[in-house]
Amino acid sequence: MNSPNESDGMSGREPSLGILPRTPLHSIPVAVEVKPVLPGAMPSSMGGGGGGSPSPVELRGALAGPMDPALREQQLQQELLVLKQQQQLQKQLLFAEFQKQHDHLTRQHEVQLQKHLKQQQEMLAAKRQQELEQQRQREQQRQEELEKQRLEQQLLILRNKEKSKESAIASTEVKLRLQEFLLSKSKEPTPGGLNHSLPQHPKCWGAHHASLDQSSPPQSGPPGTPPSYKLPLLGPYDSRDDFPLRKTASEPNLKVRSRLKQKVAERRSSPLLRRKDGTVISTFKKRAVEITGTGPGVSSVCNSAPGSGPSSPNSSHSTIAENGFTGSVPNIPTEMIPQHRALPLDSSPNQFSLYTSPSLPNISLGLQATVTVTNSHLTASPKLSTQQEAERQALQSLRQGGTLTGKFMSTSSIPGCLLGVALEGDTSPHGHASLLQHVCSWTGRQQSTLIAVPLHGQSPLVTGERVATSMRTVGKLPRHRPLSRTQSSPLPQSPQALQQLVMQQQHQQFLEKQKQQQMQLGKILTKTGELSRQPTTHPEETEEELTEQQEALLGEGALTIPREGSTESESTQEDLEEEEEEEEEEEEDCIQVKDEDGESGPDEGPDLEESSAGYKKLFADAQQLQPLQVYQAPLSLATVPHQALGRTQSSPAAPGSMKSPTDQPTVVKHLFTTGVVYDTFMLKHQCMCGNTHVHPEHAGRIQSIWSRLQETGLLGKCERIRGRKATLDEIQTVHSEYHTLLYGTSPLNRQKLDSKKLLGPISQKMYAMLPCGGIGVDSDTVWNEMHSSSAVRMAVGCLVELAFKVAAGELKNGFAIIRPPGHHAEESTAMGFCFFNSVAITAKLLQQKLSVGKVLIVDWDIHHGNGTQQAFYNDPSVLYISLHRYDNGNFFPGSGAPEEVGGGPGVGYNVNVAWTGGVDPPIGDVEYLTAFRTVVMPIAQEFSPDVVLVSAGFDAVEGHLSPLGGYSVTARCFGHLTRQLMTLAGGRVVLALEGGHDLTAICDASEACVSALLSVELQPLDEAVLQQKPSVNAVATLEKVIEIQSKHWSCVQRFAAGLGCSLREAQTGEKEEAETVSAMALLSVGAEQAQAVATQEHSPRPAEEPMEQEPAL
């Protein structure tokens, strides 16, 4: 019925109407304009012969023509229906877009509301915190005001008190002591003798006793003031002169003593009191009495039994030593008394009464041998200027890492005999032993750290002379010059002077103790074999640290006798000899200082200079043997023979007692097996809170591993290597000088370093207060100011020693049981339990000192070794491969993306197998073995390293929770990974313990790795593991790694297709591939043989042709 024109018109409308359904949903505007457009698609059944629906124009044109009304009505209804459907569709689209925009705006509004609420909460919290702080400050101010008012009221009450009231109320114990003492003294008859009347007469009890323990009266006055100085008259007298005793007997009159003390302080014109007969000795010049004789005349100057006379700093040369002999103080100028009042040697010593001047530091000397050291007190000078100067010096000492001395050393006491440093030649050895006994008892009571004073420094007490031979070993008593040589010495107000004196005595005590320890070790060490290589000495190592190492060594040696030829016994003797060298070097330094001044005694210098010169020459020759060639047994300092412990019987050693370097060269011998290094010194790095449960990285980690190796018998198959502390120069191969001094020094050795270099690190050292009460670099990296620096240096040194022996061919491989870990430590940053990067430092030193060409570092700790990657990111000679949990940067430390492949010339030498996908499912044995099969081993074999270092962190072993692990690798798997790495670098593999905090897990993994290193047969993997396929997340990770690394290592490309295979399928495929290659090789060899036979048949061989010239089969 429709005309062709109508059909054409409909077809022409179809493209314009067909645009609407293809419009994207998001491109429809919010306000849609609905136009009355008729649909362009009509049912095919509505048309006539044309098969199309007429357009509105055609319909309007068709109205003029004749048409069936029913059909026309039906057509209009269809068009209206289609139009309604189109409009309904447009409404739905409009509503959908509206709903989408509404949801979007709703979410934005919710986010804005949450952000606003969060800001309001933060503001409220800050306001609350500020209010609490203000309230606390107001409370503190109120408390201070109340305290101030209370003190003012007390002061007002004291000022307005009546004279009849008591100044102080003595305790019941003091009252009883005084009463018993007075009763006992009142019953005793007063002797009239001159020689020994002082200790028995009640008038002189104050000068004979010096504490409440000896029934002395209570000390009045505020703390810190000098003790009262009694005025004993040293001759017979009557009861009219007994005024002080009667006054001090009654309690209300105790304040009289303070008045007497004030009078004594004001009357400073003369150190000698007037005698009753009017005889006066030079009241205008303060001069000391010179003692020109010895023997009884000297000991009788103080008019008392030996050890009981009074003394003062101005006349301390007359101090009676503990055994009655005269001690000398080289810091007090000594002059003759005026000529009109010279003191004859045979005169009665009770003519003079001496007292101490309160203007100087007062030390009570001349104690009896039975009196404890607490009876001698060091008091501060009441002068304000002297006190300020001492405070300034103490603060400066603290800034430099020293300790407080003098009046700042808490409330402890210093023996009075410490000032008597220079003993005369005829002094009894018993006096010297008792002097050491006093020093030992004094140092044992110190709550603070040991006094750290440079032993090589010049003593401030001896400015006119250099350090005497008191620095010798204890074999000889020190000799000093007479008192006439010390006229230019300063007064002893300086705390550094007392420090130097104490340190000299401590040094002598240390040497004596060391000789005894060496003699005890002699019986064990004489049965050992050759000496091992001697580690490098460290000038900054202190005697305290060496003593601790020796004590630990004695504890081990007493339990087990080392087998013959073991490195444990060799290194023991080696350490003792190293300490001897350090002591003699210190003595040598002191002697050279004296020679520069030209005042050394003629009988002291030559023998010491001769012995030290010979000893120095011996080690100068030995140091020429230090350069080592790679993979050859090194010539160490141990090749220089020593007369082992025999030298310690006499000190200093004479040149004749030492053998020449060429007499009996000793060859270093090691069992060619696995080396293990461990040192108990690393156990001292721990938090000051002492609670290991809140600190995952604690000393029990390496203790447990060491015990496991002993229990299983693996340790007996290994060669134990003696560790050492790494030097600061070695640490600076990777870390900055600032970082090295910051964490590589402690108050024990900081004094021997340059103070200018230490000024920055020490002043800017910042610590964080941990919730446990200790301190740390951050919230988890704890720090111990006394021991952490030595422990972290010991960890580095142990690994360096072990790696050097493996690289030089002395050992087959090695396992370092060290802590704290190091692979997180960057050039100037400590983090993640790490301070110094042990593995990176070892790799650098192997290249610098042993000329190792290429080093492979494999890090299978679950955390990425950001410090190691940073150290070698641009170095093509070190290949770093890390397998770690990455999770797209959401796992600590957040670095180690697969795209990090190196920089500059080191592009391609940094490989990160960064596991992603979390712990659902956790990465296990299959994934690690697949990574080794497809990525690690192919790249490592193509790199062909000379030495392999492994950062063996075991926190991927099952048993570690998600924050510190979360994976389920078995300990057995790490043994198989170690066995694969042993096929590289000729087996020169060294494992260093890194992370791992579950004790059972790390012990099992360490046992498996050491078993693999010892070539012990490992337990086979479970069949389920061999049949299991890697997880989807692991396959995706390995595919990405291969895609990135195939640009630099073509060997990994062929493994991309088999990543989803199980280990059993991969082994089968590799076996078939190997058989195919072998068959092809056999076919080619057979063809060559046939060709060679045919050639031989056609050209006979001459008879004289040698066999070597036959064609190779």
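We count from 1, first residue shown onward.
From the backbone N, Cα and C atoms, a Cβ is placed for every residue, glycine too.
Here the original residues are kept at every noted site.
Among the mutagenesis results in Swiss-Prot, Ser250 to Ala has the note: Abolishes phosphorylation by SIK1 and fails to promote beta-catenin expression; when associated with A-488. The residue drawn here is the original one.
Mutagenesis annotation in Swiss-Prot: Ser488 to Ala, described as Abolishes phosphorylation by SIK1 and fails to promote beta-catenin expression; when associated with A-250; the structure shown retains the original residue.
According to DSSP, His695 (Zn(2+) binding site) sits in a coil region rather than a helix or strand. The Zn(2+) binding site feature in Swiss-Prot is assigned to Cys687, Cys689, His695, Cys772.
Residue density at His824 (mutagenesis position): 27 other Cβ atoms are found within 10 A of its Cβ, drawing on all protein chains shown. The annotation that Swiss-Prot gives for the mutagenesis experiment His824 to Ala reads: Abolishes deacetylase activity.
Per Swiss-Prot, the feature active site maps to His824.
In three-state terms derived from DSSP, His884 (mutagenesis position) belongs to an extended strand segment. The local packing around His884 (mutagenesis position), expressed as other Cβ atoms within 10 Å of its Cβ over all shown chains, amounts to 24. Under the heading of mutagenesis, Swiss-Prot lists His884 to Phe and annotates it as follows: Disrupts the dot-like nuclear pattern.
His695 (Zn(2+) binding site): 21 other CB atoms within 10 A of its CB, across all protein chains. Within 8 Å of the centroid defined by the CB atoms of Cys687, Cys689, His695, Cys772, the record's Zn(2+) site, lie the Cβ atoms of Gln686, Met688, Gly690, Asn691, Thr692, Val694, Leu770, Gly773, Gly774, Val782, excluding the listed residues themselves. Comparing local CB density within 10 A for the binding-site residues Cys687, Cys689, Cys772, the maximum falls on Cys687. On a Cα basis, His824 (mutagenesis position) lies 17 Å away from His695 (Zn(2+) binding site). Of all the recorded positions listed here (Cys689, Cys772, His824), His824 has the Cα closest to the Cα of His884 (mutagenesis position). Note on proximity: of the binding-site residues Cys687, Cys689, Cys772, the one nearest His824 (mutagenesis position) is Cys687, by Cα distance.
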